[in-house]
Amino acid sequence: MVEKSVHEINKKIEDGSVNVVTAEEMVGIVENLGVEGAAREVDVVTTGTFGAMCSSGLMLNLGHSEPPIKIQKLWFNNVEAYSGLAAVDAYLGAAQISDTRGIQYGGAHVIEDLLRGKELDVHATSYGTDCYPRKVLDTRITLDDLNEAVLLNPRNAYQKYAAATNSSKRILNTYMGELLPNFGNVTYSGAGVLSPLSNDPDYETIGMGTRIFMGGAQGYIIGNGTQHSPSSSFGTLMLKGNLKEMSSDYLRAASFAGYGTTLYMGIGIPIPILNEKIAASTAVRDEDIFTDILDYAVGSRDKPVIKQVNYAELRSGSIELEGKNTPTSSLSSFKNARKIANELKEWVKHGKFFVSMPVEKLSREGSAKSMKQTQAVPLVKDVMADFIVTIKKNQTVQDAAKKIWENSFNHLAVVSDTGELVGILTAWDISKAVAENIFDSVESVMTKKVLTCAPNEPVDLAARRLDRYGVSAMPVIDTQRKVLGIITSDNISKLLARRY
């Protein structure tokens, strides 16, 4: 039986006799020596991850101006920071987007620009007080001008993350990257074998006060992260570190098309091998870490699981999905994760980094709750018009014109002989056909690619689809494509009027 203490390991770090390996190397060591042998041989295992961590931000202090100002609103390079703190304290979120450049530039870019030594435009406003009389401030600053610049990240270093795919017929732009139609690709995130929390799944050595590698400098875990869900192996960490000591090699801003900005963070955690149980945990392989592939075509919180896979399958470059070979790609960098684990290994090996035990362990049970919503989410069936005029595809344009005139309705659902939706015809389509002397069947002038929605779909999703494609109405259909009604922009406008 092997038992060590952190004090004993730190003495070895101090005298240079410590044996430190990466989590990737530990797999082979346990295979060759067994768990007990590995626990005797190895003192520290280093881990690493480098990925998009949206829930990150910078806590900063600007120092007092002359005359002084109690900042109410604050912008850095036209990116707004939260300033509802003391006079010149502020928090800049990585995902906050620019007022002028939109999602191409955001809080993450401001943070990286600061780290790279660039000068920032600062604009601040206030209501003015006797002790803080100034109302407007414009200046330029660099990182060196700030009293404090503490990277304070509410949720980083997920233990693992669900992969993503897309069953719809169009490209989806998401925080999981670009998802191609018809299950065209799978994207995933996480370092697998090098993942810090996957190498200590019971959080024996990782918790409040643990010293870590953060953005190229030493940082600390200050507790579990938001949405910490240990019961489903989706643990998270809340971290802090001094931005002034970090490196842009391990902190990079990014913008995801159609989604927004994020901050790529490099995190590494050393795990002291105190006993055989911890040694066994640090021998986890990609094959041992499973996650679900979710369908992002469903615009709902609870997305359907398409398949369960392990990280070895994801990292192989392709998996079988819906009967075909589907490419996989990572949004995080395993190359950088490996680089972090190796750099941390060198720090420990050369006495530049000492391991520490948490003053309080992370919770091992529990899961994140969904938002409490006091107002029912309106569904399409709640606002749709259940009276809809239909026409057969083999009827004439004159028949269609007569139906629109008799019913004062601008949209006709075109159905087959068995009642399935096959197209849609509008008053504009009929006017165009008449102008071009086309009096053939409805099928020759109808729109065949019809946007539709389901009765139990949230109205918000239907409204987004109407707006995206610039149409004013969509037929509501069941699973057999039978027409149940129609939802129009007018229906949605009336709903909003009732809400507000």
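Cβ from N, Cα, C; glycine included.
The mutagenesis experiment C54 to A is recorded by Swiss-Prot, whose note states: Loss of activity. Cannot grow on sulfide-only medium. Around C54 (mutagenesis position), a 10 Å sphere centred on its CB holds 22 further CB atoms from the protein chains shown. Classification of C54 (mutagenesis position) by DSSP places it in coil, neither helical nor stranded.
Neighbour count (other Cβ atoms within 10 Å of the Cβ, all protein chains): 9 for C131 (mutagenesis position). For the mutagenesis experiment C131 to A, the note given by Swiss-Prot reads: Can grow on sulfide-only medium.
Here Swiss-Prot flags C131 as active site, cysteine persulfide intermediate, drawing on experimental evidence.
Averaged over the domain 'CBS 1' (384-441), the predicted model reaches a pLDDT of 84. The domain 'CBS 1' annotation in Swiss-Prot covers 384-441.
According to Swiss-Prot, the domain 'CBS 2' annotation covers 446-500.
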- prompt: Quick one: DSSP breakdown of the domain 'CBS 1' (384-441) into helix, strand and coil?
  reply: 20 helix, 18 strand, 20 coil
